[in-house]
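Report on the structure given below.
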Amino acid sequence: MLFRNIEVGRQAAKLLTRTSSRLAWQSIGASRNISTIRQQIRKTQLYNFKKTVSIRPFSLSSPVFKPHVASESNPIESRLKTSKNVAYWLIGTSGLVFGIVVLGGLTRLTESGLSITEWKPVTGTLPPMNQKEWEEEFIKYKESPEFKLLNSHIDLDEFKFIFFMEWIHRLWGRAIGAVFILPAVYFAVSKKTSGHVNKRLFGLAGLLGLQGFVGWWMVKSGLDQEQLDARKSKPTVSQYRLTTHLGTAFFLYMGMLWTGLEILRECKWIKNPVQAISLFKKLDNPAIGPMRKISLALLAVSFLTAMSGGMVAGLDAGWVYNTWPKMGERWFPSSRELMDENFCRREDKKDLWWRNLLENPVTVQLVHRTCAYVAFTSVLAAHMYAIKKKAVIPRNAMTSLHVMMGVVTLQATLGILTILYLVPISLASIHQAGALALLTSSLVFASQLRKPRAPMRNVIITLPHSSKVTSGKILSEASKLASKPL
């Protein structure tokens with residue numbers, strides 16, 4: 001009966017699977033009643049299938065109808081795919097890290113970081129609860145070098161302000177730990193994350209724990225009189241340790257955000273293989289290779305510029321020269337200022353260069369200005385280059401680059417105003433937030449130009465990716481075919 005009318009057979013084969021098509025044609029031969037077709041389809045368990053399916057060219061030896069269910073038809077995809085909720089959680093947690101970086105900057109600007117002289121990760125969660133406890137805490141602070149040399153004039157009420165600034169900063173850090181660790185364990189145990197993502201989460205958890213130790217290591221450098229004497233410094237934290245603390249926070253932020261964006265992108269690809277394969281072709285284009293390298297370079301420049309800003313904050317170098325574009329009356333400070341022998345600790349002066357580059361406030365400010373100029377011109381040059389190559393650059397990546405151009409312009413303006421207005425707390429804090437915003441835009445841009453992971457790519461290209469119809473339409477077409485004479 002099948003070969004009696006091949007034209008009708010071809011129409012039916014385009015809409016039914018190998019099994020359902022054979023059963024349906026037998027039913028058509030026996031009866032033209034659509035209820036019989038429904039019974040046969042119900043036996044093959046396709047009646048209840050309401051998801052979209054792909055139409056493939058007809059072949060008597062191959063299926064024309066194949067549902068896509070990751071957990072059954074493609075177990076490899078199940079192992080590679082991570083839940084969207086994991087991505088949203090990671091991006092949300094990265095937002096908390098962004099907030100604590102800004103709060104840490106405020107703690108530094110208000111000189112509150114050394115107000116808590118002990119590190120108690122668990123018992124230090126609660127602040128002093130009564131007058132007696134406050135007085136005991138104040139006595140501990142009075143024994144610190146900062147109080148003896150800088151803050152001997154403050155009273156208990158003033159101490160409470162700087163104490164709460166540091167306490168909130170530490171409490172926020174503990175909250176991030178809980179918000180990250182507990183859901184990470186849940187997602188891993190419930191198998192909502194792939195092995196690839198589990199490795200990332202494990203690394204981020206270790207980095208988060210390290211950040212807590214680095215924070216106390218930094219604070220201790222401002223409480224130890226011997227270290228202050230060795231640095232010939234006033235009671236303040238080491239600029240090296242401050243920058244390390246800042247850099248660790250930046251790495252933690254980047255790791256969370258990058259992983260979250262990657263998960264969202266891969267979920268989108270699995271949902272729409274057609275669009276994914278089209279994007280793969282663009283990303284495989286050799287013409288986009290230079291832009292991919294440029295995106296990584298911009299990410300590195302943004303990070304290094306922010307770290308040089310950390311050195312400026314650690315040395316209070318923002319107050320050295322408060323003019324722009326010149327530094328004082330010159331375009332550049334004198335060589336004697338830049339390479340001051342007073343910063344050497346060796347008799348042979350072999351540490352002259354690196355000591356001044358990292359410890360001389362004048363030189364450190366010049367380095368930060370130079371990094372800022374490099375960052376701005378690099379983004380500007382990349383933006384101009386991308387406009388010429390916009391035909392080969394994905395639209396979302398081009399949008400991210402436009403945003404980056406705006407952010408770097410705003411950040412440069414904030415930096416100039418911060419210097420001219422003698423580093424007011426409000427401007428300096430916004431400037432620090434701008435550094436992280438610039439890093440964010442460069443990271444998003446780089447992630448959008450990144451090629452897909454090979455395992456995920458291999459899964460995507462095997463998914464059904466032609467035109468789609470629904471099972472309801474299949475039944476409708478089968479009914480029409482059944483009513484036609486054979």
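Keep in mind that glycine also has a Cβ here, set from the backbone N, Cα and C atoms.
Owing to the predicted nature of the structure, the values given are computational and were not obtained by experimental measurement.
A sphere of 10 angstroms centred on the C-beta of HIS245 (mutagenesis position) encloses 24 other C-beta atoms. Positions annotated as heme o binding site by Swiss-Prot, on the basis of similarity to another entry: HIS169, HIS245.
Per Swiss-Prot, the feature heme b binding site maps to HIS368, HIS431; the stated evidence is similarity to another entry. Within 10 Å of the C-beta of HIS431 (heme b binding site) there are 23 other C-beta atoms, taking all protein chains into account. Under the three-state DSSP scheme, HIS431 (heme b binding site) falls in the helix class.
For GLU166 (mutagenesis position), the number of other Cβ atoms no farther than 10 Å from its own Cβ, over all displayed protein chains, is 18. Under DSSP, GLU166 (mutagenesis position) is assigned to a helix (H, G or I) in the three-state scheme. Quoting Swiss-Prot on the mutagenesis of GLU166 to Asp: Inactive, preventing the hemylation of COX1 and subsequent CcO assembly. Does not affect oligomerization.
In Swiss-Prot, the entry for mutagenesis GLU166 to Ala states: Inactive, preventing the hemylation of COX1 and subsequent CcO assembly. Does not affect oligomerization. The structure shown retains the original residue.
Neighbour list (HIS169 (mutagenesis position), Cβ cut-off 8 Å, at least 6 residues apart, same chain): ILE100, LEU103, GLY104, THR107, GLY113. Annotation of the mutagenesis experiment HIS169 to Ala, Cys or Tyr in Swiss-Prot: Fails to rescue the heme a biosynthetic defect of a cox15delta mutant.
For the recorded site, THR236 (mutagenesis position), the DSSP three-state label reads coil. What Swiss-Prot says about the mutagenesis result for THR236 to Arg is this: Converts to human ortholog residue: No effect.
Listed in Swiss-Prot as a mutagenesis experiment, THR236 to Trp is described as follows: Mimicks pathogenic substituion found in human patients: Fails to rescue the heme a biosynthetic defect of a cox15delta mutant. Within the same chain, residues at least six positions away from THR236 (mutagenesis position) with a Cβ under 8 Å of its Cβ are LEU114, GLU146, GLY222, GLY314, ASP316.
Classification of HIS245 (mutagenesis position) by DSSP places it within a helix. In Swiss-Prot, a mutagenesis experiment is listed as HIS245 to Ala, Cys or Tyr, annotated with the note Fails to rescue the heme a biosynthetic defect of a cox15delta mutant.
According to Swiss-Prot, the mutagenesis experiment GLN365 to Ala carries this note: No effect. Listed in sequence order, the residues of the same chain lying 6 or more apart from GLN365 (mutagenesis position) and placing their CB within less than 8 Å of its CB are VAL312, ALA317, GLY318, VAL320, TYR321, MET327.
Where Swiss-Prot documents HIS368 to Ala, Cys or Tyr as a mutagenesis experiment, the accompanying text is: Fails to rescue the heme a biosynthetic defect of a cox15delta mutant. HIS368 (mutagenesis position) is surrounded by 23 other CB atoms, counting those within 10 A of its CB over all protein chains shown. DSSP assigns HIS368 (mutagenesis position) to a helical segment in the three-state reduction.
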Q. Could you tell me the C-alpha distance between HIS245 (mutagenesis position) and HIS368 (mutagenesis position) in angstrom, no decimals?
A. 18
Q | HIS431 (heme b binding site) and GLU166 (mutagenesis position), distance between Cα atoms, whole Å | A | 20
Q.
I need the CA-to-CA distance for HIS431 (heme b binding site) versus HIS368 (mutagenesis position), whole Å please.
A. 13
